[in-house]
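Beneath this line is the structure, given in structure tokens, with notes to follow.
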Amino acid sequence: MKLQLALVLCGLTLALGQIVPRSSWCPVPISPRMPRLMVPVRLIIIHHTVTAPCFNPHQCQLVLRQIRADHMRRKFRDIGYNFLIGGDGRIYEGLGFGIRGEHAPRYNSQSIGIAFIGNFQTGLPPSQMLQAARTLIQIAVQRRQVSPNYSVVGHCQTKATACPGIHLLNELKKWPNWRPKP
């Protein structure tokens, strides 16, 4: 009974926007030499990972490790995104707040990168993913990591790419802080 109650409480906490820490999926801490972000930033750039989707913590942790390994092979300093959203509706810490990402070259020093795990050229992310991203943005504003007057753009608005997928981009256009230009 106590275990069930603990699991329910944990689920409620995650549902309220707890960020799953990087240490749950990556044993390597972020290097103290990683460039810092000047916060609050005014720009949130949305991506999709074009990987397999994930629907539970175990699957998502595997995908996160694969993404980080791919980014490291491509000579990134670490995983490129600040946060990732799993198909399980959880918010996974990548670089986290205050660290400059490597997700949109001309905009890394002035933005937070949020990646939806999966490919959204072929369909819309599940509603729990969309809600998790909105929750993360609220947390970022509350923690003064993102300006209250922030803008949301898709990666394709910063360079020639299909990212974050046409279906996710069309959804972003409905969000109140979406802008046609960064």
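Going from the start of the chain as shown, residues are counted 1 onward.
Each residue, glycine too, has its Cβ placed from N, Cα and C.
None of the noted substitutions appears here; every position holds its original residue.
Note that the coordinates shown come from a computational prediction; the quantities given were computed from them, not determined experimentally.
Using a 10 Å radius centred on the Cβ of H155 (Zn(2+) binding site) and all shown protein chains, the other Cβ atoms total 22. Per Swiss-Prot, Zn(2+) binding site is recorded for H47, H155, C163.
Sequence annotations record features per position, and here Swiss-Prot assigns domain 'N-acetylmuramoyl-L-alanine amidase' to 40-165.
Under the heading of natural variants, Swiss-Prot lists A15 to V and annotates it as follows: In strain: ZW141.
Swiss-Prot documents T51 to A as a naturally occurring variant and attaches the note In strain: Loua. Around the Cβ of T51 (variant position), the number of neighbouring Cβ atoms within 10 Å comes to 16.
Long-range Cβ proximity for L62 (variant position), meaning a same-chain Cβ under 8 A and a gap of 6 or more residues, is found for C54. L62 (variant position) carries a helical DSSP state (H, G or I). Where Swiss-Prot documents L62 to S as a natural variant, the accompanying text is: In strain: ZW141.
As a natural variant entry, V152 to L appears in Swiss-Prot alongside the note: In strain: Draveil, Loua, Monty5, P.bourg, Tahiti, Texas and ZW141. Counting only same-chain residues six or more apart in sequence, the Cβ atoms lying under 8 angstroms from the Cβ of V152 (variant position) belong to I44, I46, I137, L172, W175, N177, W178, R179. Secondary structure at V152 (variant position), taken from DSSP and collapsed to helix, strand or coil, is strand.
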Residues within 8 Å of the H47, H155, C163 Cβ centre (excluding the Zn(2+) site residues themselves): I45, I46, H48, H103, A104, A115, G154, C156, T161, P164
Number of helical, extended and coil residues in the domain 'N-acetylmuramoyl-L-alanine amidase' (40-165), per DSSP: 39 helix, 30 strand, 57 coil
Nearest-integer angstrom distance between the alpha carbons (Cα) of C163 (Zn(2+) binding site) and T51 (variant position): 12
Local Cβ density at H47 (Zn(2+) binding site) - other Cβ atoms counted within 10 Å: 26
PLDDT averaged over every residue in the domain 'N-acetylmuramoyl-L-alanine amidase' (40-165): 98
Other CB atoms within 10 A, centred on C163 (Zn(2+) binding site): 25
